[in-house]
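Here's what Swiss-Prot has on this protein:
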- ASP175, ARG204, TRP334, TYR370: substrate binding site (BINDING)
- ASP227, HIS229, HIS362: Mn(2+) binding site (BINDING)
- 444-577: domain 'Ricin B-type lectin' (DOMAIN)
- ASP459 to His: Affects the glycopeptide specificity and abolishes ability to glycosylate Muc1, Muc2 and Muc5AC (MUTAGEN)
Amino acid sequence: MAVRWTWAGKSCLLLAFLTVAYIFVELLVSTFHASAGAGRARELGSRRLSDLQKNTEDLSRPLYKKPPADSRALGEWGKASKLQLNEDELKQQEELIERYAINIYLSDRISLHRHIEDKRMYECKSQKFNYRTLPTTSVIIAFYNEAWSTLLRTIHSVLETSPAVLLKEIILVDDLSDRVYLKTQLETYISNLDRVRLIRTNKREGLVRARLIGATFATGDVLTFLDCHCECNSGWLEPLLERIGRDETAVVCPVIDTIDWNTFEFYMQIGEPMIGGFDWRLTFQWHSVPKQERDRRISRIDPIRSPTMAGGLFAVSKKYFQYLGTYDTGMEVWGGENLELSFRVWQCGGKLEIHPCSHVGHVFPKRAPYARPNFLQNTARAAEVWMDEYKEHFYNRNPPARKEAYGDISERKLLRERLRCKSFDWYLKNVFPNLHVPEDRPGWHGAIRSRGISSECLDYNSPDNNPTGANLSLFGCHGQGGNQFFEYTSNKEIRFNSVTELCAEVPEQKNYVGMQNCPKDGFPVPANIIWHFKEDGTIFHPHSGLCLSAYRTPEGRPDVQMRTCDALDKNQIWSFEK
């Protein structure tokens with residue numbers, strides 16, 4: 001039977017069809033918009049991530065960009081350089097070396113913007129920093145009659161490796177230089193550099209006070225002190241500031257890489273850096289990292305605790321530096337201030353560290369460019385304020401220091417009391433436990449004088465960088481300690497420990513007296529370094545069966561050797577004297 005549609009039925013069917021069609025179209029449109037919206041969201045998110053990365057890269061940018069590297073240029077990438085010079089040029093070079101103790105003739109021909117190869121550890125290079133949260137810094141560079149090219153290379157090195165967002169300023173402090181080029185010429189040059197300020201002292205202040213003058217003008221959160229002949233490597237600044245940002249009581253040093261004074265080769269330490277120590281003359285020394293410090297650190301890029309610092313290059317929170325009492329302004333010129341500050345940091349609740357990811361090259365001159373006549377005065381101040389009863393070991397090895405007028409130290413002692421600083425005994429046991437503490441028993445330390453050749457004393461003078469590379473000899477007694485200071489220990493060792501812990505030995509089948517490294521505390525004493533200092537004044541060596549004897553060479557020069565013992569031979573009689 002056929003179905004007949006009424007008008008009303010047809011209308012309902014059409015309405016239903018349109019409704020379904022509308023819903024279908026809406027679903028399509030919604031799906032399209034959702035898909036397009038997600039695409040736009042992904043695009044926007046990607047753009048924001050890209051912007052964030054771009055912003056991070058922007059924040060790491062230095063104030064100035066180095067010119068492109070020229071691999072053919074002298075000294076580029078830190079390579080050694082040597083010039084082929086005629087007679088006149090060679091004479092000029094030697095004159096400049098004599099004046100500056102650095103090969104300035106070569107330095108003047110090396111780019112002020114040279115590139116240094118970045119050999120830092122992978123973990124250092126891959127570190128990420130939140131630049132917006134890092135403290136800012138003022139870099140303080142004090143100088144006196146510094147050569148033009150080494151000073152400017154230092155300045156450009158800072159400007160070209162320090163993120164602009166972190167570098168508040170470079171403050172140059174001219175400590176009354178008298179070189180013409182450091183007057184108007186320098187002012188004109190730095191007037192074209194952003195964030196570089198020049199301050200001149202009106203009298204010779206010395207390194208300590210010159211740096212303090214710079215610190216008073218600093219506006220950064222952190223004070224970063226550099227010497228005036230340095231080159232900063234890539235990424236040198238961020239690790240220092242990040243560490244201080246996490247712990248304001250940390251005083252942090254970069255790894256100090258060596259720049260050869262003659263060839264300007266940049267020797268970058270790629271292994272574990274050395275840490276600072278001292279000998280009992282209060283002279284700074286480098287030491288390897290002890291096992292307990294290696295065990296304490298979790299990562300090889302963690303900061304390394306150091307008993308002392310070299311002093312030329314370090315960063316410290318400005319607030320904390322002021323809290324600690326800044327530098328001891330009673331110290332003159334330079335020398336000893338680094339140990340004084342090191343003791344103070346540790347004994348007064350701070351910590352001193354070397355950051356393995358921060359590298360700064362330093363030109364170590366052929367010799368000190370100018371004298372430090374106040375070294376004993378400065379070290380005596382440090383000993384009197386911070387070393388308690390242990391200062392006697394310093395004075396025993398530096399007899400002239402007992403007569404030094406080290407000035408008024410009452411304020412420094414009040415500072416120690418106010419900060420509730422710990423004892424030097426605590427420092428030795430907790431910070432530098434590997435340092436051997438001398439016995440210095442009464443009557444058994446000092447110069448050992450020959451009774452047979454009474455003007456002569458035992459003397460040990462080793463070559464540089466080879467402590468055991470010489471033999472015991474005789475030299476005119478001078479009463480200055482140093483090379484003529486020895487200690488006879490309860491272990492029957494004859495120790496030479498003004499510089500490093502060396503023990504007198506007689507090599508097998510030999511008649512001379514050499515030196516070897518002493519055994520560490522608690523370890524057995526080898527037979528060939530045991531001596532008997534007898535009541536009659538003879539010094540007997542049981543292992544060889546011989547006695548120490550003074551004698552004169554055929555040329556008449558006094559010397560010492562091992563000989564058959566003879567109680568009647570005055571040349572075998574010795575005595576300790578201060």
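Glycine residues also receive a Cβ, built from the backbone N, Cα and C atoms like all the rest.
Known features from Swiss-Prot, placed on the structure.
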residue : record                 : contacts (Cβ under 8 Å, 6+ apart)
ASP175  : substrate binding site : ALA142, PHE143, TYR144, THR201, ARG204, GLU205, GLY206, LEU207, ALA210
ASP227  : Mn(2+) binding site    : ILE141, THR154, GLY312, LEU313, HIS362
HIS229  : Mn(2+) binding site    : ILE102, GLU146, ALA147, THR150, LEU151, ARG153, THR154, ILE259, HIS362, VAL363, PRO365
ASP459  : mutagenesis position   : LEU472, SER473, LEU474, PHE475, ASN483, GLN484
What is the number of residues in the domain 'Ricin B-type lectin' (444-577) that are helix, strand and coil, as DSSP sees it?
9 helix, 50 strand, 75 coil
If you count the C-beta atoms lying within 10 Å of each candidate's C-beta, which of the binding-site residues ARG204, HIS362 ends up with the smallest number?
ARG204
If I take every residue in the domain 'Ricin B-type lectin' (444-577) and average their pLDDT values, what number comes out?
93
Take the mean position of the Cβ atoms of ASP227, HIS229, HIS362, the recorded Mn(2+) site. Which other residues of that chain put their Cβ within 8 Å of it?
THR150, THR154, LEU226, CYS228, CYS230, ILE259, GLY312, LEU313, GLY361, VAL363, PHE364
